[in-house]
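Q: Just passing along the structure, written as structure tokens.
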Amino acid sequence: MFSASSLLAVIALAISSVSAAGPSAVPLGTAGNYVILASTGVSTVPQSVITGAVGVSPGTAASLTGFSLILSGTGTFSTSSQVTGQLTGADYGTPTPSILTTAIGDMGTAYINAATRSGPDFLEIYTGALGGTTLLPGLYKWTSSVGASADFTISGTSTDTWIFQIDGTLDVATGKQITLVGGAQAKNIIWVVAGAVNIEVGAKFEGTILAKTAVTFKTGSSLNGRILAQTSVALQSATIVEK
């Protein structure tokens with residue numbers, strides 16, 4: 001017969017042994033050192049608020065627009081009143097170019113890893129109309145565009161994971177938001193999008209965006225996560241917080 005202390009120990013072990021739900025994590029490599037990373041450019045319409053580092057390559061400092069860059073004494077990075085971290089481009093001093101080249105390569109590898117996962121748990125669910133839905137942990141696949149014309153929820157624990165594979169565009173309507181419940185964390189959510197990503201005015205988004213093309217966050221919109229884009233990122237007085 002179990003003593004009270006033994007029973008509690010068994011319960012604790014059972015709880016600790018529960019596996020996280022959802023697909024295995026997508027390795028970001030050194031791309032994970034950036035809150036925004038892009039190939040051709042990053043623009044802002046001031047004032048945006050960005051927590052983390054911003055990088056562009058093979059784009060140069062000239063493709064970091066709207067930031068009022070202040071070049072460091074070493075010439076290896078710049079700063080901006082809109083960004084808590086460093087801003088870097090491919091024409092900065094050594095070793096910045098090689099660091100960025102590696103990060104861009106890691107971004108491409110992460111995109112392929114996420115986009116080519118097979119055997120989705122949810123295929124074409126809600127025909128891509130996410131407004132009003134609740135999304136549980138898992139691998140999701142849409143062969144067309146995805147949008148949210150109303151708020152929606154992502155529900156799971158702090159260790160659960162989500163990968164959303166979208167072959168078309170991703171659009172979130174004005175003022176709509178994602179709510180995380182049950183302990184779900186933005187760092188465990190991956191959106192891998194082949195088409196353009198457009199987050200409208202005042203919308204609130206969660207997760208890492210791995211984008212094949214361009215990403216736009218409009219006035220008053222926000223992101224808890226990262227933007228890793230293989231072309232450009234445009235911010236219009238947006239708030240981007242690294243998660």
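Including glycine, each Cβ sits where the backbone N, Cα and C put it.
The noted changes are left out; the structure has the residues it started with.
OK, Swiss-Prot features for this one:
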MUTAGEN   Thr102 to Tyr  Has 85% thermal hysteresis (TH) activity of that of the wild-type
MUTAGEN   Asn198 to Tyr  Has 40% thermal hysteresis (TH) activity of that of the wild-type
MUTAGEN   Ser232 to Ala  Slight increase in thermal hysteresis (TH) activity (0.48 degrees Celsius) compared with that of the wild-type (0.32 degrees Celsius) at 0.14 mM
MUTAGEN   Val241 to Tyr  Has 85% thermal hysteresis (TH) activity of that of the wild-type
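Locate each feature and note its surroundings.
A: Around Thr102 (mutagenesis position), a 10 Å sphere centred on its CB holds 16 further CB atoms from the protein chains shown. In this structure, Thr102 (mutagenesis position) is part of a helix by DSSP.
Here the Cβ of Asn198 (mutagenesis position) has 19 other Cβ atoms within 10 Å, regardless of which shown protein chain they belong to.
Within the same chain, residues at least 6 positions away in sequence whose Cβ sits under 8 Å from that of Ser232 (mutagenesis position) are Ala38, Ser39, Thr40, Gly41, Val42, Ser43, Ala214, Val215.
The C-beta environment of Val241 (mutagenesis position), restricted to residues of the same chain at least 6 apart in sequence and closer than 8 Å, consists of Val35, Thr51, Gly52, Ser222, Leu223, Asn224, Gly225.
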